[in-house]
Every structure is written in structure tokens, then in C-alpha cells.
Amino acid sequence: MKKFLKSTAALALGLSLTFGLFSPAQAAPDTSVSNKQNFSTDVIYQIFTDRFSDGNPANNPTGAAFDGTCTNLRLYCGGDWQGIINKINDGYLTGMGVTAIWISQPVENIYSIINYSGVNNTAYHGYWARDFKKTNPAYGTIADFQNLIAAAHAKNIKVIIDFAPNHTSPASSDQPSFAENGRLYDNGTLLGGYTNDTQNLFHHNGGTDFSTTENGIYKNLYDLADLNHNNSTVDVYLKDAIKMWLDLGIDGIRMDAVKHMPFGWQKSFMAAVNNYKPVFTFGEWFLGVNEVSPENHKFANESGMSLLDFRFAQKVRQVFRDNTDNMYGLKAMLEGSAADYAQVDDQVTFIDNHDMERFHASNANRRKLEQALAFTLTSRGVPAIYYGTEQYMSGGTDPDNRARIPSFSTSTTAYQVIQKLAPLRKCNPAIAYGSTQERWINNDVLIYERKFGSNVAVVAVNRNLNAPASISGLVTSLPQGSYNDVLGGLLNGNTLSVGSGGAASNFTLAAGGTAVWQYTAATATPTIGHVGPMMAKPGVTITIDGRGFGSSKGTVYFGTTAVSGADITSWEDTQIKVKIPAVAGGNYNIKVANAAGTASNVYDNFEVLSGDQVSVRFVVNNATTALGQNVYLTGSVSELGNWDPAKAIGPMYNQVVYQYPNWYYDVSVPAGKTIEFKFLKKQGSTVTWEGGSNHTFTAPSSGTATINVNWQP
């Protein structure tokens with residue numbers, strides 16, 4: 001859904017007022033900890049497990065792998081799952097308003113100590129896996145992990161795990177003794193290592209230079225042993241592994257390095273998750289400053305997962321931290337991303353993480369960080385806060401941005417900003433699901449409005465730390481009345497007086513000031529705010545969240561196909577659970593009609609899969625092209641575009657695994673289905689079809705396959 005609105009005249013709302021101070025409402029189903037498909041009402045707190053809290057010193061590594069002082073930031077420092085449990089139970093996280101935690105990859109990592117340039121390195125970060133079906137003992141046992149899930153859920157906190165199926169661990173192609181040779185284990189049983197890889201578990205194409213997407217997918221990231229996802233053993237193993245963690249009760253998945261794995265395989269992976277136990281999943285696709293990537297948008301819109309919103313993060317850092325852009329640039333980012341992401345509310349927003357310099361610099365004015373937090377917490381998307389941000393941690397690049405959290409103070413201004421604003425996501429659906437509309441702007445001031453039905457939040461930010469701003473002519477959707485700042489003046493905000501037609505009285509926004517004013521009202525007509533997951537096969541139950549659905553069952557529409565009765569498994573005013581009907585594969589608009597027949601808004605771009613999915617590598621040989629031409633693939637199922645050149649898969653690759661004039665691409669297709677397909681050449685609007693009869697093959701019921709054909713002139 002496109003959720004950035006251009007400024008328009010506000011409509012007066014003749015409704016009773018809810019003033020700026022509020023208390024959390026009783027949890028509705030859409031805001032429940034049991035809602036694993038929707039994180040729009042949540043605030044995520046990212047924890048680097050080893051650097052947070054040592055709750056069980058007995059599981060600390062011994063010898064040279066451990067530094068209890070955390071002086072060498074490339075060694076283990078002792079943080080574990082029991083430490084996180086302790087901080088859940090003592091109220092530090094719940095007091096901050098955190099409702100989801102994202103923890104380091106929990107799987108067993110290598111035990112070797114690797115010396116790079118004279119410095120010892122360990123797998124403290126969790127990204128050097130050896131066995132995806134066992135735990136990292138430095139973090140805890142399976143029982144400890146289960147205790148973490150139970151403790152978090154008891155405090156209404158969801159648990160997201162980092163998952164890095166791109167690679168195992170560092171390896172050397174000519175030194176089998178280096179580290180652990182990238183070896184991969186299946187619950188303790190060795191599957192193979194990087195050298196003498198007779199099973200072809202890994203890629204052996206050298207290291208990536210990041211020059212092309214293909215280069216980044218099929219070559220190694222640095223010295224990490226790159227898994228071959230076109231290998232059936234690897235494919236089945238990774239899908240079985242994530243199902244194990246789903247069975248343990250996780251609520252979400254953060255996928256590492258999604259830009260560096262075959263997109264078709266990842267879609268089949270997400271189908272495996274969504275068809276089994278769907279949870280909110282988001283991937284890491286790094287974008288640099290001012291980088292806008294159509295490939296990034298396409299992946300978010302078609303893969304079945306959302307993304308970490310680096311475009312958002314980089315712009316927030318430019319505007320609030322580095323002063324290299326202004327509020328017009330911030331507005332342009334909001335407008336552009338709303339147009340480019342089909343579900344912009346599902347993208348995970350942040351201001352820093354373990355792969356970037358920390359937002360705060362030790363000598364910087366703290367108000368910059370506090371304003372960036374306020375903006376992120378009240379903007380579209382799912383906000384994620386990196387551990388220690390609330391304690392003003394500073395630090396440059398890896399590993400300095402991964403230090404041990406220095407304290408657990410609840411009195412810092414940053415902690416209190418989060419504490420005051422995080423509950424809005426549960427209490428006011430305008431923050432969780434609403435559109436975004438600029439209401440007042442200059443280089444230093446942005447006043448924006450979030451709106452969902454009759455629910456409204458207005459946020460004013462003056463990033464100029466030295467000069468106040470005189471605000472006149474502000475028009476909002478707030479009903480007539482006086483509104484207290486939700487922050488209670490913590491960032492020098494003020495009360496807002498609103499007259500008829502939403503016109504605000506003139507006021508002065510303090511230097512460095514930030515204020516949030518909000519209003520809630522019952523939603524009388526059905527309004528969809530979120531659908532999750534956004535891709536699954538018929539028969540899978542999906543969750544529709546919003547307001548005003550009513551208490552009696554109505555009807556859910558997938559395109560023109562109506563679903564009612566027993567296929568709607570749950571219907572409440574804020575949440576509907578419905579089984580996907582037996583419709584053909586393809587994209588559908590979803591809408592809801594309540595029991596009285598009143599229709600909701602349309603939620604678009606839902607993909608019904610043609611069935612369970614497998615990843616298949618399509619190869620076409622001797623397809624010569626003119627300069628500017630590329631080869632694409634289409635066929636008889638929706639996953640291949642249903643013979644529509646505009647929806648064809650590609651452009652295909654021709655540099656790494658196969659070389660020009662041979663082309664290849666890994667594609668997610670329905671398992672066990674006989675498929676007809678052809679290749680075509682595209683250059684702009686000109687399409688040249690392959691000649692001859694359609695190619696035909698039957699996809700495997702599980703695992704992967706490669707289909708290799710010659711171009712038919």
C-alpha cells in the first residue's frame with residue numbers, strides 16, 4: 001500500500017477527544033505477543049548477545065577465546081541468553097517499551113581462534129556457523145533458549161533470531177587446516193568441508209568484488225565458505241534447520257546477506273516458512289548513502305520478506321547526525337520509499353546497527369540522537385533500536401560499534417524517549433498503520449501527520465539546535481481541542497491548540513524541540529492496516545489486522561473470490577484469520593466486508609503461490625544477444641510470469657557459474673508440477689521469443705534441480 005499523502009486541506013472531525021497523555025489500552029489481537037505475522041505495533045531491540053549481559057559465567061568460553069574485560073572486542077565477552085532473561089525479568093526492556101528482541105544467530109559456531117593481522121578473532125558475533133541445528137554453547141543450551149522464549153513471551157516480548165544461511169565460516173581453498181575449513185554439520189554429523197568438497201556443498205568461484213549482483217551471489221563474501229543453495233543437501237538442510245527454530249517458538253527471522261544469495265532460492269525458503277509456521281521475516285540488503293536500488297525494491301516486493309530499511313537509516317543519519325541533508329531530503333525519502341515498497345510499513349527502520357558506525361559520537365550533542373529516535377519511533381515501518389543506543393554508546397566501524405553495553409540506566413533521556421513513544425504503536429493505529437503526510441516544512445523543521453481512519457498523530461521536529469522556529473499556518477486532521485505533548489516536554493515540546501477545521505494556533509517550536517500530539521477514536525468501518533504473510537499457497541491461514549471489522553464474521557475477498565464461514569478461522573474487531581482459497585497462482589487484492597456488507601480499503605500485491613516451492617536452476621545455452629539485450633524466462637505458471645513478457649524472470653546471469661552465451665537463473669517454482677517454459681530476449685519494449693516448441697520439465701517434489709536446454713532459433 002502506498003502510504004505517503006501530499007498535503008491537502010484537513011477535514012474536521014466532530015468526535016470526542018483523546019488528549020496527548022494516555023494509558024495503554026487493553027491488548028487487542030493485532031497487538032498481541034502471539035501475532036507473529038505483524039510487527040507494525042512493535043518496537044524491536046537488537047541485542048548482540050555476547051555484548052549485552054553475562055547471566056551465566058559457567059558457559060563462558062575458556063582460554064584465549066575469552067576476554068572478561070571486553071578489551072579485545074574480537075573475543076567473547078560473556079553475554080548469554082540468561083543475561084537477556086535477567087534484563088527481561090528486572091524490567092529494563094519492558095520499562096523501555098520494547099516488545100520484540102532481535103538476538104544474534106543462536107546456532108553453533110566454530111570454536112577456532114583465527115588470527116588476522118596479528119589480532120585473534122572468535123565467532124562471538126554468531127555469523128561463523130558450523131551447525132545450524134545446535135546452539136552456540138557460549139550463549140546457552142537448548143533449554144536456555146526455551147527459557148528465553150518463555151520469559152520473553154511472559155512479558156509480551158517477541159523473539160527474532162538472526163539467521164545467516166549464506167555461508168558457514170572462514171575457509172581457505174588451498175589450506176584445509178585453516179580455521180575449521182568451513183565445515184558444515186547436521187546436528188553433530190559432518191556433511192562436508194570447503195576443501196575436497198566432493199558433494200559440491202559450497203561455491204568455489206573465488207571471492208566477490210561486489211561489481212555485480214551475480215558476482216555477489218555466486219562468489220564468496222570475503223573468506224567465508226559460500227554455501228551452494230542449488231545443492232539439494234544444502235537446500236533441505238537449511239529449510240529443516242529453520243523449521244527446528246520455528247518449532248522452538250521464535251516469532252521472527254532476520255535473514256543475513258540476502259543480496260548475496262540466489263533470489264529464487266530465498267523465495268522457496270520463505271515459502272517453506274510461510275507454508276509451515278509463518279513469522280515476520282526481514283532481510284539485510286545494505287545500501288550506501290543516497291543509494292536507491294530497484295533490485296532492492298523488487299526483492300522486498302516479491303521475495304516474501306521485507307528488508308532492513310537502509311535507505312531510511314542513511315537519510316536519517318544525513319539529516320540529524322551529519323547535517324549533510326535537510327528536511328526536504330527526509331521528506332523525499334519518505335515519499336520515494338512509500339512509492340517503491342509495496343508494503344512500506346513492513347520495512348524495518350533503524351538509525352544504526354552492528355555494520356555501521358554508531359549514530360552517537362562521544363563529543364556530539366545528545367539531542368541529535370534523541371530526535372532521530374523520536375522520528376524513527378513515530379515514522380512508518382517497524383522501528384529497531386540497536387542495544388546501548390539508549391545509553392548513548394558511541395563507536396566507529398566493526399568492532400568498535402559492538403562494545404559491551406556500559407550500563408542499564410533507566411534515567412537517560414534517550415531511554416525515556418523510547419519509553420514514552422514506544423507504547424503509541426500499541427495504542428494508536430495511526431503510528432502502526434497510518435499514512436504519512438507532510439504538514440509543515442522548511443530546511444530545519446518537519447511537521448508530519450500519521451493517520452489511520454480517525455486516528456491521528458502529529459509530530460514536529462526542529463533539528464536546529466540553536467534557533468527556535470515560528471510555526472504558523474499549520475493545518476492537521478486533529479479535532480478541535482488542546483493536545484499535550486506525548487513526550488511531556490522531554491525534548492522541549494509544547495502543547496498544541498487546534499481550532500475548527502484542524503487549524504493549529506501559531507506557536508514556537510523550541511531549538512532542538514520535538515513534540516508529539518495524538519488522538520484516537522473508534523473506527524466504524526472496516527480498515528485494513530496489515531496483512532501477513534504476503535505470500536503463501538492455498539490453504540495457509542493468513543492474518544489481517546486493522547480496525548473496525550466488527551465482532552461478527554463477514555467476508556474476505558481475494559480478488560473477486562469470496563471467503564466466508566469455516567474458512568475464516570477467527571474474526572474480531574482488530575484481527576481476522578482466514579485460509580487462502582483454492583485460486584490460481586498470482587497476485588491478488590485483498591479486502592474485507594463486515595457482517596453488514598460494508599467494504600474495507602484494498603490491500604494489494606498479495607501473492608498466492610501455485611503450491612509448495614522448490615528452487616530450480618534454468619540454463620539456456622548459445623543464446624547470443626545484441627548490445628543492450630538480455631535473456632529472460634517465462635512459462636506456464638505464475639511463478640514464471642504465465643507467459644507475460646512483462647512478468648518474465650530475469651535478466652538472467654552469464655558471468656560466474658555459466659558464461660556468455662550461456663545464461664542461468666535460480667527460480668522458485670511449484671514442487672512436483674510439470675511446467676512448460678521458454679526463453680526470450682528483451683531490449684526495452686522489444687521482445688524476441690525463442691522459436692520451436694515449448695520446453696517441458698517436471699519440478700522435483702523437494703530439494704533442487706537444474707534444467708539445461710539450448711536456445712531454439
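Backbone N, Cα and C define each Cβ position, glycine as well.
Look at Asp256 (mutagenesis position): DSSP puts it in coil. In sequence order, Gln105, Tyr127, Asp162, Phe163, Ala164, Pro165, Asn166, Gly283, Glu284 make up the list of same-chain residues 6 or more apart from Asp256 (mutagenesis position) whose Cβ falls under 8 Å from its Cβ. Taken from Swiss-Prot, the feature active site, nucleophile applies to Asp256.
Feature annotation from Swiss-Prot assigns active site, proton donor to Glu284. DSSP assigns Glu284 (mutagenesis position) to coil in the three-state reduction, placing it in neither a helix nor a strand.
Sequence annotations record features per position, and here Swiss-Prot assigns Ca(2+) 2 binding site to Asn166, Ile217, Asp226, His260. Annotation note: Asn166 (Ca(2+) 2 binding site) sits in a coil segment as assigned by DSSP. Using a 10 Å Cβ-Cβ cutoff, Asn166 (Ca(2+) 2 binding site) registers 24 neighbours.
The domain 'CBM20' feature in Swiss-Prot is assigned to 608-713.
Listed in Swiss-Prot as a mutagenesis experiment, Asp256 to Asn is described as follows: Reduces activity 23000-fold. Reduces activity 520000-fold; when associated with N-355.
For the mutagenesis result Glu284 to Gln, the note given in Swiss-Prot is Reduces activity 4100-fold.
Mutagenesis annotation in Swiss-Prot: Asp355 to Asn, described as Reduces activity 56000-fold. Reduces activity 520000-fold; when associated with N-256; the structure shown retains the original residue. Its Cβ taken as reference, Asp355 (mutagenesis position) is surrounded by 14 other Cβ atoms within 10 Å in the chains shown.
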> Looking at the binding-site residues Ile217, Asp226, His260, whose Cα is closest in space to that of Asp355 (mutagenesis position)?
Replying inline: His260
> Quick one, of the recorded positions Asp226, Glu284, which Cβ has the fewest other Cβ within 10 Å?
Replying inline: Glu284
>> Can you give me the residues near the recorded Ca(2+) 2 site, meaning same chain, not Asn166, Ile217, Asp226, His260 themselves, Cβ no more than 8 Å from the center of the site's Cβ atoms?
In response: His167, His203, Thr208, Gly216, Tyr218, Lys219, Asn220, Leu221, Leu227, Ala257, Met261
> Residues with Cβ closer than 8 Å to the Cβ of Ile217 (Ca(2+) 2 binding site), same chain and 6+ apart in sequence?
Replying inline: Lys259, His260, Met261, Pro262, Val656
> Three states by DSSP: which one describes Asp355 (mutagenesis position)?
Replying inline: coil
> When the domain 'CBM20' (608-713) is classified with DSSP, how many of its residues are helical, how many are strand and how many are coil?
Replying inline: 6 helix, 51 strand, 49 coil
